[in-house]
Amino acid sequence: MDSSTGPGNTSDCSDPLAQASCSPAPGSWLNLSHVDGNQSDPCGLNRTGLGGNDSLCPQTGSPSMVTAITIMALYSIVCVVGLFGNFLVMYVIVRYTKMKTATNIYIFNLALADALATSTLPFQSVNYLMGTWPFGTILCKIVISIDYYNMFTSIFTLCTMSVDRYIAVCHPVKALDFRTPRNAKIVNVCNWILSSAIGLPVMFMATTKYRQGSIDCTLTFSHPTWYWENLLKICVFIFAFIMPVLIITVCYGLMILRLKSVRMLSGSKEKDRNLRRITRMVLVVVAVFIVCWTPIHIYVIIKALITIPETTFQTVSWHFCIALGYTNSCLNPVLYAFLDENFKRCFREFCIPTSSTIEQQNSTRVRQNTREHPSTANTVDRTNHQLENLEAETAPLP
């Protein structure tokens, strides 16, 4: 027997035993249509998050224009800033050789996960405005799985970055062999494989359901629904929040003790300054992630344990938690621009290219063409050399 924990539940809204909110929404984790179905007041505001309709139940009517405009404006800002910022981060890391460090390889992975997450916002916006999911089952599966992949890959990558910082600060000798771009790429692949442990099952569980003339994108659970629903919530809370936060806390606790006890880490003031700067940047990124994601995780667990009455404060706080989760996907590029001089310089060169930058790009293209067409380059060199000799021979004598 299949059922959903989100708005895709086929039960009628008037049924007091309904397991989920009656309003449709895309099946993303932040929208929680598959994790956080409202079990206490199924006809209340859609608990599925920003992407769901405020109230499509018979008692409440259509969502207000102010709510719709506010949510759409927020979605648009997060989507544009998130996509542009994260793609710019990935471009800078790929484009500039000096940016291909182990830490930046992890940042690339984080930017990729955030870009994928923000790319789902247009679908969720359309779903919100139309009150139905018009994109079919395949896109439903993709959107839901992307949000799970983003959540797990992001926190796993931040965990990895914290461990990487710990090794760099507390074990600098071992760091020389371990902290390489090649190893960072391997670790990134492993993070995506680990995320597949939840991402792939969710993709198979995602489906579309018809309910009262509309289509819902939601997850289906085997009987008993309440057991599998709560099990998923608990697994997400433990493996995507509690355990990673504990690992991150231990790593930074040990780093702080090390930095306080040792005045010089590498024997060079310049290297120490860079080491502390990068450590500070990673710490800020991790802290912002935890601040943005803690409310939604706590909210989901509380609603799984107790019944929360529908009030204006509950509605506002729920939407605030959802907004924080999505906003995190567009904050990281801003943090890099303010906290890392290399990123700041590369961003500036991309947005406002100087003459030296253009000359450097042209010389890079020439070198690439020379490597790709060595015979042509040799011919041009010989021709130029012959012309120089000819000019020297035909030049008038003094």
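Note: Cβ is positioned from N, Cα and C throughout, glycine not excepted.
Here the original residues stay in place, and none of the substitutions has been built in.
Taken straight from Swiss-Prot:
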MUTAGEN   Tyr91 to Ala  Abolishes agonist-induced G-protein-independent receptor internalization; when associated with A-96, A-166 and A-336
MUTAGEN   Asp147 to Ala  No effect on constitutive activation. Impairs agonist affinity and agonist-induced inhibition of adenylate cyclase
MUTAGEN   Asp147 to Glu  Impairs agonist affinity and increases agonist-induced inhibition of adenylate cyclase
MUTAGEN   Asp147 to Asn  No effect on constitutive activation
MUTAGEN   Thr180 to Ala  Impairs ARRB2- and GRK3-mediated receptor desensitization
MUTAGEN   Thr279 to Lys  Constitutive active. Some constitutive activity; when associated with E-275
MUTAGEN   Tyr336 to Ala  Abolishes agonist-induced G-protein-independent receptor internalization; when associated with A-91, A-96 and A-166
MUTAGEN   Ser363 to Ala  Abolishes basal phosphorylation; when associated with A-370. Abolishes basal and agonist-induced phosphorylation; when associated with A-370 and A-375. Accelerates agonist-induced receptor internalization
MUTAGEN   Thr370 to Ala  Abolishes basal phosphorylation; when associated with A-363. Abolishes basal and agonist-induced phosphorylation; when associated with A-363 and A-375. Accelerates agonist-induced receptor internalization
MUTAGEN   Ser375 to Ala  Reduces agonist-induced receptor internalization. Abolishes morphine-induced phosphorylation. Restores agonist-specific PRKCE activity. Abolishes basal and agonist-induced phosphorylation; when associated with A-363 and A-370
Legend entry - Local Cβ density at Tyr91 (mutagenesis position) - other Cβ atoms counted within 10 Å: 16
Inset, instruction - Based on Cβ atoms within 10 Å, give me the single least packed residue among the mutagenesis positions Thr180, Thr279. - result: Thr180
Inset, instruction - Give the sequence-ordered list of residues that share a chain with Tyr336 (mutagenesis position), lie 6 or more positions from it, and have CB atoms under 8 Å from its CB. - result: Val89, Ile107, Met281, Phe343, Lys344
Inset, instruction - Let me know how many other Cβ atoms fall within 10 Å of the Cβ of Asp147 (mutagenesis position). - result: 27
Legend entry - Nearest of the mutagenesis positions (Tyr91, Thr180, Thr279) to Asp147 (mutagenesis position), judged by Cα-Cα distance: Tyr91
Legend entry - Thr180 (mutagenesis position) - helix vs strand vs coil (DSSP): coil
Inset, instruction - Fill in the CA-CA distance, Thr279 (mutagenesis position) to Thr180 (mutagenesis position), as an integer in Å. - result: 17
Legend entry - C-alpha spacing of Tyr91 (mutagenesis position) relative to Thr180 (mutagenesis position), in angstrom: 20
